Structures are given as C-alpha cells and as structure tokens.
Amino acid sequence: MEEAVESPEVKEFEYFSDAVFIPKDGNTLSVGVIKRIETAVKEGEVVKVVSIVKEIIQNVSRNKIKIAVTGDSGNGMSSFINALRLIGHEEKDSAPTGVVRTTQKPTCYFSSHFPYVELWDLPGLGATAQSVESYLEEMQISIYDLIIIVASEQFSLNHVKLAITMQRMRKRFYVVWTKLDRDLSTSTFPEPQLLQSIQRNIRDSLQKEKVKEHPMFLVSVFKPESHDFPKLRETLQKDLPVIKYHGLVETLYQVCEKTVNERVESIKKSIDEDNLHTEFGISDPGNAIEIRKAFQKTFGLDDISLHLVALEMKNKHFNTSMESQETQRYQQDDWVLARLYRTGTRVGSIGFDYMKCCFTSHHSRCKQQKDILDETAAKAKEVLLKILRLSIPHP
C-alpha cells in the first residue's frame, strides 16, 4: 500500500564536508568512525578499511533517499507523483490534484516500486512574488538527494533558475515535461517532430545559462506506462545506489586521501634525514626494489595484504601481485643508484671529487626514494578508491 505523511520537522544536520551531511543523532560517519578509518589507512591495514566501510555501507543502506518534486504551480507535480507511483488520483493515498493549488506544504509519499525512497511533493513556485532563492531556502532544498524539475506548456525562467541553482549546489536533478497528451492533441506537427522541438527548447534554454545536460523525460500523467515513463523509472532505479552512496564515497575517499598524503609527508622527512633504515629496517638505501617493497607494505599494498582484501571483498581484482610490477625497470636502474651510493661512501675517495660524489649520491638516492614513495602512494589511493566503489551495492 502507498502511504502519505505530513511534513515532519527536519532533523538537525551537522556539516562534515562538501560531500555529505551527517545527522547529529546518527553514527554513520561519526568522528569515531572517521578516526578508525584514518588509523587503518595510516597503519596500512587495508583489510580493516574494508571491514569499516562494510559497516558504514550496511548502516547507510537503511537510510531513505529524499526526492523533491518541484516546478511552477500548475505544472502537475502532484499528478506526476501519482503516475510515477502507478496509482490513480482517486486512490486513498494519492497526492491531491486539481486546477487550484492543492499542495500547501511539503508532503511525503512512499511507493512499493521504490523502497527506501521518500517522494516529496513541494508547493509550486510562482504562485507568489517569492524569488527562486527564497523559495528554495524555505523548502530547505539542501536536504534532498535528487530534485525532479517538472514543467509543462513552457520551460519558464523559474525552471532555468532552478536548474542553475541545482548545478551550483552540485545537486543531481532530472527535468520532466508533463502534460504531453495535451501537447500532442493540440499540435499540428507529427509526434516525432513535436517531441524533438520540446527537447530542443529545454536543452537550448539550459545551454544558454551553461547548465550541463541532465536526464530529460517527456511524459503524460494519464499514460504512466507510455512515452518516457518506463525510461524514467529505469533510470531512477539505476541512479538510486549512486544517489545514496555518492556523497559518502566522496567523503570517505577525502579522508583516505588526506591520511595517505600526511603519511607521505612524514616519510619524506625520514628520507631527507636519511633515516629509512631506522623507520623501515631498510638495509641498503640504494636498493630501489627493497625500498619499494617496504613502502608497499607500509601502505598495505604487499601481496599478502591484497590477497586478504580480495578474500574479504570476494573480488579477485585485488588478488594480483603488485610486488612483481615494475620489478624489471627497477632492477635495470638500481645498479646505477647502488654504484653511486657505494662510490660516494668509498673510503679511498678524497677531496672535492669525494664531496661532489657524496652530494650526487645523496641527491640521486633521495630523489629515487621519493619517486618510489609518490608512485606507491598514488597506487594506494587507487586501491582505496576501488575498495570504496566496489563496496557499493547495485540492484
């Protein structure tokens, strides 16, 4: 059964980053959880990262996705919501419709076709002299995950302003043209030509304001199984996981990236101080292969760690040896650095040539060590991002 509820009080939100809002009463991305991820990344415990991310994803999977339906008054937003839910206007839990303004405040509807989704019917824009900016502020548009901009008869300046604001806020949005049945019944053009004309008009209006192209659907609320309605439902079903987890993945990656960068800066200080032996137990600072293996282990990219990640994620893509990658290149280049190192510290070397060789040796050694470190850190970020993306459930 479809359900409708009156607009509840909006929960307080704690702003954590540009990517995601965190409910104050929730623990999905609490400070403690973030610290656990930072510690795991810093210590190279990639398997622990997988475990923590799984916990977070499981918690988020129970969260509702908030979809706001908005547009000018009279565009048929309530009728569109009923058609999207595949219920008639006369049914008990349908959104009220009529020629007068029927939606006075944000109202939430549910549908068995879209579990874990809240469809919010917002009051139409344009019934008063209220600006788009004040309207969006009053509707608290920032709390919604997806905005559906509904238009009919004309794609007005208000619709364009809505799209501009959504792009500026980095909000995902769809454009839906309703009342297509009326257009088809009154137009003298063939149907394909009329559809192209409507699409071109919307696209041109948005392109003039440098709004990137977003999904666009032409529908008739009286034919919820025809025109672009099936395509709209299919697109929405595919987008729901992305909508639900995109901000979360972005935020988690920012945490991981920041932690990796901090670890890199710390190791570079050890390189400058010629202290890799103490910190990593490296016996030969001129041995590029030994250094690379030590750095890979530090970031959890050694074969054993990646094998454990593959088992934990049940994904064979992580079960490939990284220790064997680029080995041949380092074996070819390593003798040059090693020879410089040995020559620079040879007891028999004296005077200016000795000092010059020592400087050259130290400079070359530090440069190669930092190059290896940067390559390993970049690979660590790739692996962490892959873990986050592959952790997202798909329908």
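Quick reminder: no glycine exception, Cβ is built from N, Cα and C everywhere.
Nope, none of those substitutions made it into this model, it's the original residues.
Packing around Leu180 (GTP binding site) is summarised by its Cβ count: 24 other Cβ atoms lie within 10 angstroms of its Cβ, all protein chains included. Among the features that Swiss-Prot reports, GTP binding site is placed at 72-79, 97-101, 179-181.
Look at Swiss-Prot and you will find 63-239 tagged as domain 'IRG-type G'.
Within the same chain, no residue at least 6 positions away in sequence has its Cβ under 8 Å from that of Lys314 (mutagenesis position). Among the mutagenesis experiments that Swiss-Prot reports, Lys314 to Ala is described with the note: Abolished polyubiquitination; when associated with A-92, A-269, A-316 and A-379.
In Swiss-Prot, a published mutagenesis experiment is listed as Lys316 to Ala, annotated Abolished polyubiquitination; when associated with A-92, A-269, A-314 and A-379.
According to Swiss-Prot, the experimentally introduced change Cys357 to Ala is described as follows: Does not affect localization to parasitophorous vacuole membranes or Golgi apparatus.
Here the residue is the original one, while Swiss-Prot reports the published mutagenesis Cys358 to Ala with the comment Abolished localization to parasitophorous vacuole membranes or Golgi apparatus.
Taking Cβ-Cβ distances under 8 Å and a sequence separation of 6 or more, the neighbours of Thr97 (GTP binding site) in its chain are Gly76, Ser78, Ser79, Asn82, His89.
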